[in-house]
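The structure under discussion appears below in the form of structure tokens.
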Amino acid sequence: MGGSGSRLSKELLAEYQDLTFLTKQEILLAHRRFCELLPQEQRSVESSLRAQVPFEQILSLPELKANPFKERICRVFSTSPAKDSLSFEDFLDLLSVFSDTATPDIKSHYAFRIFDFDDDGTLNREDLSRLVNCLTGEGEDTRLSASEMKQLIDNILEESDIDRDGTINLSEFQHVISRSPDFASSFKIVL
């Protein structure tokens, strides 16, 4: 990345370390990868910290390309008014939550937000159906039939919907996730 103007200041690095679960090296790597997505004229530290990278470019990163929830991940972490791009700080937040050192509570909170497709604060039947379709694919050979989908969602709600209101709230989701030892290790993105 070259000259003295192309590195994050020690103060900014320290601030990002305090606010994320990332190490200094991970933050520097994240900044380098973010800058690679920018036009040449926006790659200075000052410009890169103000820049917004469109989702199409973020989604081209190999670390996200194969993730079935990639669009939702970008939407959840985007602070842009149109929810169609990520700033460097949005990108850092994303990487922080998906890092090995993020707490299980943080990971489950963001997983819940990613799976809450309609952003209403609960996982309802439609959210669960979309979740299953993301995981199984929407091809003819992998898509569940309507009856299979209904049975699966009924089973999920039977196991997870503690208050029996027909939806899964955050605490119910976190309760289920707490019984899944592989969740934290599988909910990660490494640059």
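Every residue, even glycine, has its Cβ placed from backbone N, Cα and C.
For the mutagenesis result Gly2 to Ala, the note given in Swiss-Prot is Inhibits translocation to the plasma membrane. Increased apoptosis after TNF stimulation. For Ser78 to Glu, Swiss-Prot lists a mutagenesis experiment annotated as follows: Phosphomimetic; promotes tumor growth by an indirect mechanism; in isoform 2. Looking at Swiss-Prot, the entry for mutagenesis of Ser78 to Ala says: Loss of phosphorylation by PKD/PRKD2; in isoform 2. Per Swiss-Prot, the feature domain 'EF-hand 1' maps to 103-138; the stated evidence is sequence analysis. Under mutagenesis, Swiss-Prot gives Phe115 to Ala with this note: Loss of binding to ITGA2B. The feature Ca(2+) 1 binding site is assigned by Swiss-Prot to Asp116, Asp118, Asp120, Thr122, Asp127, with sequence analysis given as support. Per Swiss-Prot, mutagenesis Asp127 to Asn is noted as: Cytoplasmic localization. Here Swiss-Prot notes a mutagenesis experiment, Leu131 to Ala or Thr, with the remark: Loss of binding to ITGA2B. Taken from Swiss-Prot, the feature domain 'EF-hand 2' covers 148-183, and the record attributes it to sequence analysis. Swiss-Prot documents Ile153 to Ala as a published mutagenesis change and attaches the note Loss of binding to ITGA2B. The feature Ca(2+) 2 binding site is assigned by Swiss-Prot to Asp161, Asp163, Asp165, Thr167, Glu172, with sequence analysis given as support. Record note (Swiss-Prot), mutagenesis Thr167 to Ala: No effect on phosphorylation by PKD/PRKD2; in isoform 2. The unchanged residue is displayed. Here Swiss-Prot notes a mutagenesis experiment, Glu172 to Gln, with the remark: Cytoplasmic localization. Experimental mutagenesis at this site is recorded by Swiss-Prot as Phe173 to Ala, annotated: Loss of binding to ITGA2B. Does not inhibit interaction with PAK1.
For Phe173 (mutagenesis position), the count of additional Cβ atoms within 10 Å of its Cβ stands at 19 [all protein chains shown].
Those same-chain residues not listed among Asp116, Asp118, Asp120, Thr122, Asp127 yet with C-beta within 8 angstroms of the centroid of the Ca(2+) 1 site C-beta atoms are Phe117, Asp119, Gly121, Leu123, Asn124, Glu126, Thr167. Within 8 Å of the Cβ centroid of the Ca(2+) 2 site, not counting the listed residues Asp161, Asp163, Asp165, Thr167, Glu172, the chain contributes Thr122, Leu157, Ser160, Ile162, Arg164, Gly166, Ile168, Asn169.
There are 11 other CB atoms within 10 A of the CB of Asp120 (Ca(2+) 1 binding site), with all protein chains counted.
Following the DSSP three-state reduction, the secondary structure of Phe115 (mutagenesis position) is helix. Taking each Cβ in turn and tallying the other Cβ atoms within 10 Å, the top scorer among the recorded positions Asp118, Asp163, Glu172 is Glu172. A helical conformation is recorded for Ile153 (mutagenesis position) in the three-state DSSP classification. Checking Cα-Cα distances from Phe115 (mutagenesis position) against the binding-site residues (Thr122, Asp161, Asp163, Asp165) with a 10 Å cut-off leaves Thr122, in sequence order.
Counting only the Cα atoms, the space from Asp161 (Ca(2+) 2 binding site) to Phe173 (mutagenesis position) is about 8 angstrom. Taking H, G and I as helix, E and B as strand and the rest as coil, DSSP gives the domain 'EF-hand 1' (103-138) the counts 24 helix, 1 strand, 11 coil.
With DSSP classes pooled into helix, strand and coil, the tally for the domain 'EF-hand 2' (148-183) is 23 helix, 1 strand, 12 coil. Among the binding-site residues Asp116, Asp118, Asp120, Asp165, none has a Cα sitting within 10 Å of the Cα of Glu172 (mutagenesis position). Ranking the recorded positions Thr122, Leu131, Ile153 by the distance of their Cα atoms from the Cα of Thr167 (mutagenesis position) places Thr122 first. Put simply, of the recorded positions Asp127, Ile153, Asp163, Asp165, Phe173, the one whose Cα is nearest the Cα of Asp120 (Ca(2+) 1 binding site) is Asp127.
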